[in-house]
Structure formats: C-alpha cells, structure tokens
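Going by Swiss-Prot, these are the annotated features:
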type	residues	note
DOMAIN	11-68	domain 'HTH lysR-type'
MUTAGEN	K39 to A	Does not bind DNA
MUTAGEN	S40 to A	Does not bind DNA
MUTAGEN	E44 to A	Does not bind DNA
MUTAGEN	R47 to A	Binds DNA with an affinity reduced by a factor of 2
MUTAGEN	V173 to A	Abolishes interaction with PtxS but does not alter DNA binding
MUTAGEN	W269 to A	Abolishes interaction with PtxS but does not alter DNA binding
Amino acid sequence: MSAALERLNHLNLNHLYAFVAVAEHNSFTAAAEALGLSKSLLSEQLRRLEADLGIQLLTRTTRRMTLTDRGELLFGVAQRMLGELDGALSDVRDLQGEPSGRLRITAPQDFVKWHISSVSAAFIRQFPKVQVEMLADDQFSDLVGQRIDLAVRIGWPRDSGLHASKLCDFQQVAVATPGYLAGLPPVLQPHDLARCEWIGHTRLSTPWTWTFERQRERATVQTRGRLLANNTLAVYRLVLDGAGVSVLPSFLVAREIARGRLVRLLPGWRLPQGGIYALYPSARYMPVRVRAFIESLREHLGREPFRLAQSE
C-alpha cells in the first residue's frame, strides 16, 4: 500500500468534516455550534487530522484564523468531496423511502417571496424528513463552494458550468399604475413610452433601451428616468407606488394586472421572452430531494399565469 493510501486508510471523516466546517465559518465557535460539538473537542479533531496528514492546515492567533497554502488546497478538495458524499448517502436513503436531509436553495428575492416560499411550505408538508433552507440572493452564488443544492435563475442562462433545466417561460411586460397613466396622453405606440418617467434596473445591460415587436414590425425605444434600483422587487415597489413605468416579468405582475392595480402597456406588442431555470452542480449525483423539489416547482409554475393574453 502506498504512503498516500496508508494515510487515507487511517483518516477519520469526522475530523475532515470538522476542518471543512472551521474553514467555511472562519470561526471555531461558529463551526462548533454548527456541528454540535464543544470547542475543545473540535480543536482536538483538527489536531488529530493535522497529525494524521503530517501537515499544518491552519494558523491561529488570538484575533484571527487563516488557512495555510496546504490547508487551502485540502479545503477545496474536501468540501467538494464531502458535499458529493453527503448527496450520495442522502440519495441512498431516499431510495429506501421518502426524500430526507437538508435542501439549500438560492433564488432572487422576488422569486423567493412569490414562489419558492410557498412551494417550500408545501414541500416540507409532503416530505417531513426534509429541511429547506432558502437563500434570497440576486447575486450568482458559488453552488459548490457554498454547498447549495439548487439555484433558480431568471432570464437568459449564462455558461456557468452548471447543469440547467428550464422550468417555464415568462413574458416581459411594460406596466404602470392607473394613477400614473391618468396624467399622461394615451400610450398607443412604442415611441409614446419615451415621454414617460421610467424606472431603471441597473443589473440589466441596457436598462433604458427596449425593443418591441409586433408581427414583422420592430420598434426600439430610448427611455429616460431618474429612479434606478439593482433589485427587481425594488423596481416593482416603485412602479406600484406610481413612480413611473418599467418592464417587469409576468410572474411578478400578472396578479396585479388582473386586480387592476397595474396596467399592461402596449398589449399588442411583445418584448423578448425569458425563461426560469433550475441550476444544479451535478445531474448524475442529484439527490432525490432535489429532483423532487424541481418537479414540485415545475408543477407550481405550470399553474401560474406567466403567459398573459395578447389582448389584455
């Protein structure tokens, strides 16, 4: 047996979990609480891991803790390995019964509020052995590094190296409140939007330029505005408050249009269609709980009014 295999043969996985937890939390206290261990036992497990490997993994002072170069290398490998191991073990348990274990999901704040939260509530009622942790974040997360099982992303997918499954399509819709529109001439053509006060979304590459299509016609409008936000939910609130016009996804505004709180502008024209995607690190080792949640979310979205009638 080689020296490397000999070391692996005697390696305690609990010690490796302890090391990964300390590195993830950058704190012995937080890691000990997460693992349900005392700080003294956690320190002893790390000491034994370093002794088994014959290397120093981290340095500690009274004020801070840092990983050594070898510690950084081991952390990256161990984090991925233990994540896949947890998923595989959970999958084996799932095959023997219902889905179980922790499910970490990240999605934009507006989508968590309107959809992920309600799907999660129904999901844990259906599968009581599953714990769902929702991370409302508009930034693109490192799924492997943060041990996230599933990300929901809106719009047009980027080549991130992750597996993607489209859940449904949605329309982009120009909307405003009846009160805001009451003080303006009727908006009958795309160029009429140029005289409106617009609310811009700074995360879009061109927040002020919109191209509308109708059959073979195409009209590009250059808008203007004094309000900008980097969050779809903030733009939505500004529109509802009567601050101006903006383009929002149909899944966010369909109910308000039906209730008369918002007016869809230019219903005979279309903006580019977007998609809602489920992203996950591995299709081969996907735990059953993740697969079951994706199907629950797809079923939920299939009942939602994402496609607005062209005549609205």
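Yeah, the Cβs are placed from backbone N, Cα and C, and that goes for glycine too.
Here the original residues stay in place, and none of the substitutions has been built in.
Features as recorded by Swiss-Prot, highlighted on the structure.
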residue : record               : Cβ neighbours (10 Å)
K39     : mutagenesis position : 12
S40     : mutagenesis position : 10
E44     : mutagenesis position : 14
R47     : mutagenesis position : 12
V173    : mutagenesis position : 23
W269    : mutagenesis position : 19
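With respect to their backbone Cα atoms, K39 (mutagenesis position) and R47 (mutagenesis position) stand 12 Å from each other. Distance from the CA of R47 (mutagenesis position) to the CA of V173 (mutagenesis position) is 58 Å. Under the DSSP three-state reduction, V173 (mutagenesis position) is assigned to strand. Each residue of the domain 'HTH lysR-type' (11-68) gets a DSSP state, and the totals for helix, strand and coil are 36 helix, 6 strand, 16 coil. Straight-line distance linking the Cα atoms of S40 (mutagenesis position) and R47 (mutagenesis position), rounded to a whole number, equals 11 Å.
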